[in-house]
Amino acid sequence: MQPHYDLILVGAGLANGLIALRLQQQQPDMRILLIDAAPQAGGNHTWSFHHDDLTESQHRWIAPLVVHHWPDYQVRFPTRRRKLNSGYFCITSQRFAEVLQRQFGPHLWMDTAVAEVNAESVRLKKGQVIGARAVIDGRGYAANSALSVGFQAFIGQEWRLSHPHGLSSPIIMDATVDQQNGYRFVYSLPLSPTRLLIEDTHYIDNATLDPECARQNICDYAAQQGWQLQTLLREEQGALPITLSGNADAFWQQRPLACSGLRAGLFHPTTGYSLPLAVAVADRLSALDVFTSASIHHAITHFARERWQQQGFFRMLNRMLFLAGPADSRWRVMQRFYGLPEDLIARFYAGKLTLTDRLRILSGKPPVPVLAALQAIMTTHR
């Protein structure tokens, strides 16, 4: 089949959207098509990241997507409150969709269902077959038997308040709340003096979260903070995978076609944040000299395997969080972590821990029972 495009991106979410934008910047003559079954690119999400998660070059090229930026953020635990002087950034799916629409226009096909994805073609449900030199599947997380995961499940609501909330920076983790049989915290982003995004977040063993309970949790938390909720502007929900263990070779045997983002297992193993790795993949693909289905598949799988090798320590920490000690005491692990030096915490989020950092994290009295911690560390699959 004669290719209609150089690249077809199936799924117009974060990872594929960033690939498209970076390729357009670096290789403006490339013919790119994005296809998604949803009505709006990016869906209904808020993506956040820390300053040190990206290089200065990466900050520059994604700058048009950034809607909010704060110079610091807060965490709260039963016996620890702390402000961390690290920049925190936010991209909204609305801005993301606007930028993609402006840049790709007729080559952004929304409300378009795909029936079959192949290495060099896509068949739509309405029957049309479109050829390309390469295809990338970025349609979000798909369960894979090679990975054992927990989930960070959440419901977030954006509210307009009747009076100013008084927050000058995000509270990315408030674990002073009732734990409700797992590690639970509330996440709050101040979007304006009278607008807040409030997320009820749970680290749990499966992706299911009672939406009515989460909504009530948000209302209760707002009341406890003295925030007077006036108008619900938007609601989002999600379940980010948190990797406990797995087999990278078996994972990629189940992914014979090029894929991106959560589908490629490219997310921070402990936080579930996917934007930094999506930016890195976009950079890597935009630098390819040869652009074929084989070269793209090789570039993504090689990158993902590199990250898998680097993330073993994080997976061990995740097992301690999910498998060691009572579920309603998991907050102790995170409370202890946030007492560590600020530069170490920044490297943790960026996935760039040094050997000294790792030793520092494990030193001292463990926040969970020693035997349970050792059993969790030795667990390779649930």
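A Cβ is built for glycine as well, from the same backbone N, Cα and C atoms used for every other residue.
Some features that Swiss-Prot has for this protein:
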type	residues	note
BINDING	6-36	NAD(+) binding site
MUTAGEN	E199 to A	Loss of activity. Still binds FAD
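Of all the binding-site residues listed here (D6, V10, L18, R22, L34), it is D6 whose C-beta has the fewest other C-beta atoms within 10 angstroms. In sequence order, S286, A287 are the residues near Q26 (NAD(+) binding site), counting only same-chain partners six or more apart with C-beta under 8 A. The Cβ of M30 (NAD(+) binding site) has 15 other Cβ atoms within 10 Å, all protein chains considered.
Of the recorded positions L14, E199, L14 has the largest number of other Cβ atoms within 10 Å of its own Cβ.
Distance noted between the C-alpha atoms of V10 (NAD(+) binding site) and E199 (mutagenesis position) is 29 Å. For the recorded site, E199 (mutagenesis position), the DSSP three-state label reads strand.
For the pair formed by R22 (NAD(+) binding site) and E199 (mutagenesis position), distance between Cα atoms is given as 30 Å, rounded to the nearest Å. Geometry remark: E199 (mutagenesis position) versus L14 (NAD(+) binding site), CA distance 20 Å.
Annotation note: M30 (NAD(+) binding site) sits in a coil segment as assigned by DSSP.
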